[in-house]
Structures are given as structure tokens and as C-alpha cells.
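**Q** Attaching a single structure in C-alpha cells format; questions to follow.
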Amino acid sequence: MAYSQGGGKKKVCYYYDGDIGNYYYGQGHPMKPHRIRMTHNLLLNYGLYRKMEIYRPHKATAEEMTKYHSDEYIKFLRSIRPDNMSEYSKQMQRFNVGEDCPVFDGLFEFCQLSTGGSVAGAVKLNRQQTDMAVNWAGGLHHAKKSEASGFCYVNDIVLAILELLKYHQRVLYIDIDIHHGDGVEEAFYTTDRVMTVSFHKYGEYFPGTGDLRDIGAGKGKYYAVNFPMRDGIDDESYGQIFKPIISKVMEMYQPSAVVLQCGADSLSGDRLGCFNLTVKGHAKCVEVAKTFNLPLLMLGGGGYTIRNVARCWTYETAVALDCEIPNELPYNDYFEYFGPDFKLHISPSNMTNQNTPEYMEKIKQRLFENLRMLPHAPGVQMQAIPEDAVHEDSGDEDGEDPDKRISIRASDKRIACDEEFSDSEDEGEGGRRNVADHKKGAKKARIEEDKKETEDKKTDVKEEDKSKDNSGEKTDPKGAKSEQLSNP
């Protein structure tokens, strides 16, 4: 059994595919998968690879993705390419693809790799073959059942949680991205088997959801926790509320597995963000999550000043490994990005922290009141365990011929010019609209339409589990809390 007892060093599995950095959202788009490659290269040069098991993720199949997403949406993602977009204009509108979420070469393969790492990490945790699994290419928390959103197409987090639910009665999801984790909250809004806890900027900011009063519905009432924050939050303010809230959640909910989305756009100086956290302040959340000694899946997310994303996720990998690394950056393939200081840690800016101690205390107390409404954590039900998404011999071992990798075949047309990897502020106006009402009307209409189309598919996880147990069939978690809810 892999689980470490107490505060000892944990076994860590890390998922990375060398092709991930070649995918390119387009000129001026703030989302740059290249940041994953920068992170990987930096942690290699720190020598962290010696302390963990590194796996190349399998490419998640369409069948795996439709455990949550609609068949027609995944079929669309498989089919659309830059050279056939004109044939899909109606579907592009329906599935919200084309602006914030552009069509680019290898889009579906990018989704397969991002999802493959998260699902494989969940399987590894389920098998008790690791204490922690890390997939920095995952954490794409805005994707909906039948809609792309906020640079996210396939919700790898929801799919990984569905995998964890095969073995774990209760899963806790924590989101420290600056943007509300709306796609994950929406997927599990009506079940008590997943608690979602999101700390995010709220008010005239994408995606416009995550109000303090959004607490879940039906069986899921009080199982959605939202901490709305204002501009400029710093390490001290964040630390004063994060640990108490997560400790109270652990006490009241008693999950047996945790998923932590480590979006790095909550760092100071992020191109799209407005918080003032340092890498150390951000990583404190990883330290807190680790202290509970539960199976932990760590995922990426947002982060648009890419030199700082690489710093952050490298340091958080070291924190996962209980490994101290020097502030002086080692020479690496992207060394020039980290000038002029060439240090691992960043300083906060002098921006005003609009989160007063009174405001933070008031929100914390309101959330504590909600958490006190939770019933005592339900006991574990005995039930047949469904088949794992990744078989022992399929995704984890590197059995593919490296000469047949996608990068050899097609990376030339996916590699961006050097200046596209810069962090300059004048890079273009592309990207996420940080306004709450951006296309809200159209979105609501689409969600209502999807609601009608998928009504028959929607059932509660537990009811489905019971019926499957009675019939002796394999449990299919599709439809687990997949209610499409309009933005508040």
C-alpha cells in the first residue's frame, strides 16, 4: 500500500507528454501550452525527476470523455479543424468554440493529453500506487458538458473526479485559480458525493459565477463552497482564511480523496489576474492540502505570465516531494525568460489589498455557518467497484514507438514563432473577457437548449449506482450531477 502515514515523504507520480508545448492557441491568445514545457524543463534541471515517477499519459478516448461530456460535443471536437471550420459554423456557435476557445491544429489531441494525465492520475490513486499525482497540463475547470468556455474544452477535472468516485464515497475539490471553478461546480452541484470549494475574484470578472450564496442544490445543498475575493489579495490575507476553511471542510465532510486545482493566474503580476500572491503564498495551499494525508491529485489551470507559471508549478512539485530547492534558478532551455533576476521566487507588487480583515472575517464566518449545516459525513456504502478507465498495461507504460510520435509527424505546423512566447503586455488584446455578462444571454439560451436535449440522461450518481449494483452491471458515472445550471 502506497499511502504514507503521518507527515512523512509521499510517493509522487507526475504526468507529462513532450508534445504538449507544441499546441498553439493562436497569435495573441494568452493561453500558451508552452508553459507546461517550461515547467517540465525547469523541474528537470532542479533534479526533481529523480524523486518521482514520471509517466507519459495515454491519450484519453472519446468514450472516456463522454463519461461526462455529451456525445455530440465530443464528436464535434474530434471533427473540427482549422481547414474545415466553415462547414461547422452553426455547431461552433452552439458549442461556444471560435473566440476565447479557438480552433487550432491538434485541438482534440491536446484535450486527449490534458485529460489522459488527470484520469491516469486518478486511477493511480485509486489503486493505491501513489500518494499524490501531478498533471500540470490538466485543471481546465471552465469546460461544460456541451460547451467550451474560458480556454477550456474538455473538463479533465470532472472526468478525474468521476474516476475517483468509483473507489471513494466522498471527494473534495479545491480551486485556487483566480477564476471561479464554474465547470466543476456545475457538474456536481446536486450531489453530496463531491464538495467543491473555490477561492476566486468575484464581481465583473469571468466567468461571473461563484457568489457566496451559491451553495449547491437538492442533495448537493451546502456542498458547494464559494469564497468571493476582491482585487489585490496577498499571502497573509489568503493564508488567514485558506487553512481554517479547508480544516473545517475536512472536519465536517471527511473526504477520502482530494483534487487541488493550482491555477497560477492568482499570482502577482499575472497578465489576466488581479491578485498579489507570491509563489510561496500560492504553494502554502499545497502544503495545507498535503497535511491531511489523503490521496491528492494536483492539477494546473490558468496562468498567463508564463515565466511565473513555470516558477510556481516547479516549486509546488518540490513542495509535493518535500524537497527544498534553491532560489537561484538552474540553467535551463528557457533561462532567458526568467531575467533579469533569474530567481525562483517573486516579490509581491505594491497594489492595494481591497480585501479588508473585516471583509475576510465576515465571509469566513458565513461559510462556517453553511458548513455547520452539513449532516455528519455519511458512511461508505458497499458496492461493486467499476472497471478502471486505464488498464494496467495501457496508458502508464511508455510502449509507443517514439518515432511515431505526433511531434515528428506534425509539430512543424504547430510550433509558434519565438515572440509568441513572450510575456509582453502589448502582445494583443486576445483572450478571456473578464466581464461577468460576456455573452451571458446566448450562453443561458444554449444551456437551456442542452437541458432539454439531455434531460433523459440526467440521474443522480447514487441512484444510478444502486440500479447498477442490482443488475450486476458495470457502473457508468455518466450523468453524475450533470445538471446544466444557468449562471446566477
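Cβ from N, Cα, C; glycine included.
Pasting the relevant annotations from Swiss-Prot:
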type	residues	note
BINDING	Gly28, Lys32, Arg271	1D-myo-inositol 1,4,5,6-tetrakisphosphate binding site
ACT_SITE	His142	active site
MUTAGEN	Cys152 to Ala	Does not affect S-nitrosylation
BINDING	Asp175, Asp177, His179, Ser198, Phe199	Ca(2+) 1 binding site
BINDING	Asp177, His179, Asp265	Zn(2+) binding site
MUTAGEN	Cys262 to Ala	Impairs S-nitrosylation. Abolishes S-nitrosylation; when associated with A-274
MUTAGEN	Cys274 to Ala	Impairs S-nitrosylation. Abolishes S-nitrosylation; when associated with A-262
**Q** Of Cys152, Asp177, Ser198, Phe199, Asp265, which recorded positions are close to Arg271 (1D-myo-inositol 1,4,5,6-tetrakisphosphate binding site), meaning a Cα within 10 Å of its Cα?
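**A** Neighbours among recorded positions, in sequence order: Asp265.
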**Q** By the count of other Cβ atoms within 10 Å, pick out the sparsest of the binding-site residues Lys32, Arg271.
**A** Arg271
**Q** Which ones, of the binding-site residues Asp177, His179, Phe199, have a Cα no more than 10 Å from the Cα of Asp265 (Zn(2+) binding site)?
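**A** Neighbours among binding-site residues, in sequence order: Asp177, His179.
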**Q** Starting from Asp175 (Ca(2+) 1 binding site), work out which of the recorded positions listed here (Gly28, Lys32, His142, Cys152, Cys262, Cys274) have their Cα within 10 Å, and give them in sequence order.
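**A** Candidates kept after distance check: Cys262.
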**Q** Determine the Cβ neighbour count for Phe199 (Ca(2+) 1 binding site): the number of other Cβ atoms within 10 Å of its Cβ.
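**A** Excluding its own Cβ, the number within 10 Å is 27.
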**Q** Determine, to the nearest whole angstrom, how far the Cα atom of Lys32 (1D-myo-inositol 1,4,5,6-tetrakisphosphate binding site) is from the Cα atom of His142 (active site).
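**A** On Cα coordinates alone, these residues lie 16 Å apart.
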**Q** For Asp177 (Ca(2+) 1 binding site), which residues of its chain lie six or more apart in sequence with Cβ-Cβ distance below 8 Å?
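**A** Correct list: Gly139, His141, His200, Gln261, Cys262, Gly263, Asp265, Ser266, Gly301, Gly302.
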**Q** Measuring C-alpha to C-alpha, could you say which of the recorded positions Gly28, Cys152, His179 are within 10 Å of His142 (active site)?
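**A** So far as Cα distances go, the recorded positions lying within 10 Å of His142 (active site) are Cys152, His179.
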**Q** Helix, strand or coil for Ser198 (Ca(2+) 1 binding site)? Use DSSP.
**A** strand
**Q** Rounded to the nearest Å, what's the C-alpha distance separating Phe199 (Ca(2+) 1 binding site) and Cys274 (mutagenesis position)? Just drop the number here, would you?
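**A** Cα to Cα, Phe199 (Ca(2+) 1 binding site) and Cys274 (mutagenesis position) are separated by 13 Å.
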**Q** Using all protein chains in view, find how many other C-beta atoms are within 10 Å of the C-beta of Cys262 (mutagenesis position).
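**A** The Cβ of Cys262 (mutagenesis position) has 28 Cβ neighbours within 10 Å.
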**Q** Any idea which of the mutagenesis positions Cys152, Cys274 has the thinnest Cβ neighbourhood at 10 Å?
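**A** Each of the mutagenesis positions Cys152, Cys274 was scored by Cβ atoms within 10 Å; lowest is Cys274.
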**Q** Check the Cα-Cα distances from Cys274 (mutagenesis position) to the binding-site residues Gly28, His179, Ser198 and tell me which is shortest.
**A** His179
**Q** So among Gly28, His179, Ser198, all listed as binding-site residues, which is physically nearest to Cys152 (mutagenesis position)? Use the C-alpha atoms.
**A** His179
